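According to Swiss-Prot, the features are:
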- ASP151: active site, charge relay system (ACT_SITE)
- HIS214: active site, charge relay system (ACT_SITE)
- CYS227, CYS247, CYS288, CYS291: Zn(2+) binding site (BINDING)
- ASP278 to Ala: No significant change in KM value, but 37-fold and 2600-fold decrease in specific activity and kcat/KM value compared to that of wild-type, respectively (MUTAGEN)
- GLU279 to Ala: No significant change in KM value, but 8.7-fold and 3500-fold decrease in specific activity and kcat/KM value compared to that of wild-type, respectively (MUTAGEN)
- GLU279: active site, charge relay system (ACT_SITE)
- TYR373 to Phe: No significant change in KM value, but 6.3-fold and 1226-fold decrease in specific activity and kcat/KM value compared to that of wild-type, respectively (MUTAGEN)
Amino acid sequence: MARPLPILGGILLSFSPPAEATAQYSIIPEPSRTELRQETAKTLQLLSDQEVPTLETDAYRLTVTPQGAHLASGGREGRIYGLATLRQLRDQLAGQPEGIPCGVITDKPRYPWRGLMVDPARHFIPAADLKKFVDMMAYYKFNRLHLHLTDNQGWRLPVPGYPKLKSVASRREESFGDGIPHEGMYTKQELKELVAYCAARGIDVIPEIDMPGHNQALHAAYPEFFCFPKPDMNVRTTAGNSKELVCPQKPEVWKFYASVFNELKDIFPSGIVHLGGDEAPTELWEKCPLCREARTRAAMKDEQEQMKAFFAKTAALLAKNGQTPQFWYEGNAGIYHPGETVYAWRQGQALQSIEKTKKAGLNLIMASSEYCYLDFPQIQGQRNWGWMKTTTLQKCYDLDPAFGKPEKEAGHIRGVHAPVWAERLPDLNHLLYRAYPRACAIAEAGWSPMGVRSWENFRRKLADHRQFILKRFNYDMERTQGNEPAFRWENNK
């Protein structure tokens, strides 16, 4: 029977699964290797669960027999992924009382990094809501949750000794002229509980403290940290960036960031701190007397050399805590240091980023906006900014993080990452609507070798997964022109 799947361009897609569809597994992401057998399994009781040293730590082997399932894994990660696959097979079996085929699944991820980013800086997401998002991530074997905690529109991390982060930086008067105040800040305990919740599901949490730009909320709270303090600065109420950068010549700035990094160390055991580093116009550094004097003293030729010095000092602060930095890649490899990790995000620059980061000795995570930015509309006509192109499910699925390059040219690529920016996504419902089902495609891009991936097979599986997610998480992944959650802002700026 044909199964409807409304996913592209607002058009209801219908297709007929192949005749042997009942003799296939519906696993997303597609396993590395699947060997099906003639027998049928009507129970998936876990009969054995063993660690096998011959398997890699993130690999597993799941054997389905008529009597039940046997799991072998190389370590904790592999066991988590094997149990995730077993969970999906049980969901499939629940809808197929005639049974599913027996077989052997031998599996491991193509890339070690498979992440999603949420943006509570723009719209605060309560920690309790994030747990549902995390559960769905784990179902699809994602292993990194990136929290964009600070930006022009809000600051969400508490830092001892800096009370105005909560009283000023975490609040704004409205969003896009809607007249509705918005605020929110996590407690330290909430963040620790979220980290533990994620860890139990094989997910590390990566905090981001954006710098030296994207800091209008910080400027509103502590204007003395900036080159030209503006005591009347407000937390930004619209999208976009400001030209205000923290002043690297002020000791109080480094005292503040040392406190921030100490707090992150106590909360996030991953040891990774994303520092942003993107969209940082240096015109005020050029004009700042303190910065000009520092450049002259150090014989710096321009503000980009000052930017390099800024991040060298920041990296040194992190190193004292055993932490390492990550950045949004801006193409100027000179401000990064060999061995550091950057995210390729700028539209149309993926191939260039792969080549330049390889030459510079950097690790790369593929987050190319035309494939990976899940806040972009997924159906033509959905509301967002006018400049955003529609990124369909198939466009996301077409992503090869290596862009066809061989291992010797792309071996520094660590994985794939999909941000869900939230300037116009006010709550979990909007966040999930934009993230799924495209996150399923990103999951397969990060996990599955190109040789086992198939768009047609993915569409077949996704029809089943709509039912799996509906029953397990009470969430419908159907996407049509008319079922987008109500959109508060009518302007398109």
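Cβ from N, Cα, C; glycine included.
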TYR373 (mutagenesis position) versus CYS291 (Zn(2+) binding site) - Cα distance in angstrom:
35
Once CYS227, CYS247, CYS288, CYS291 are set aside, which residues in the chain still have Cβ within 8 Å of the Cβ centroid of the Zn(2+) site?
PHE226, PHE228, LEU245, PRO248, GLN249, LYS250, LEU284, TRP285, LYS287, PRO289, LEU290
CYS247 (Zn(2+) binding site) versus recorded positions ASP151, HIS214, ASP278, GLU279, TYR373 - nearest by Cα:
HIS214
Can you tell me which of the recorded positions ASP151, HIS214, CYS227, TYR373 is spatially closest to ASP278 (mutagenesis position)? Compare CA atoms only.
HIS214
Compute the C-alpha separation of ASP151 (active site, charge relay system) from TYR373 (mutagenesis position), stating it in Å without decimals.
17
Using only C-alpha positions, which one of HIS214, CYS227, CYS288 is spatially nearest GLU279 (mutagenesis position)? These are the recorded positions in the record.
HIS214
I need the CA-to-CA distance for CYS227 (Zn(2+) binding site) versus HIS214 (active site, charge relay system), whole Å please.
14
At the Cα level, what's the spacing in Å between TYR373 (mutagenesis position) and CYS288 (Zn(2+) binding site), rounded?
35
In the structure shown, with every protein chain counted, which of the recorded positions ASP151, ASP278, GLU279 has the densest set of Cβ atoms within 10 angstroms of its Cβ?
ASP151
Tell me the Cα distance separating CYS288 (Zn(2+) binding site) from HIS214 (active site, charge relay system), rounded to the nearest angstrom.
18
Restricting to the same chain and to sequence separations of six or more, state which residues have a Cβ under 8 Å from that of CYS288 (Zn(2+) binding site).
CYS227, PHE228, CYS247, GLN249
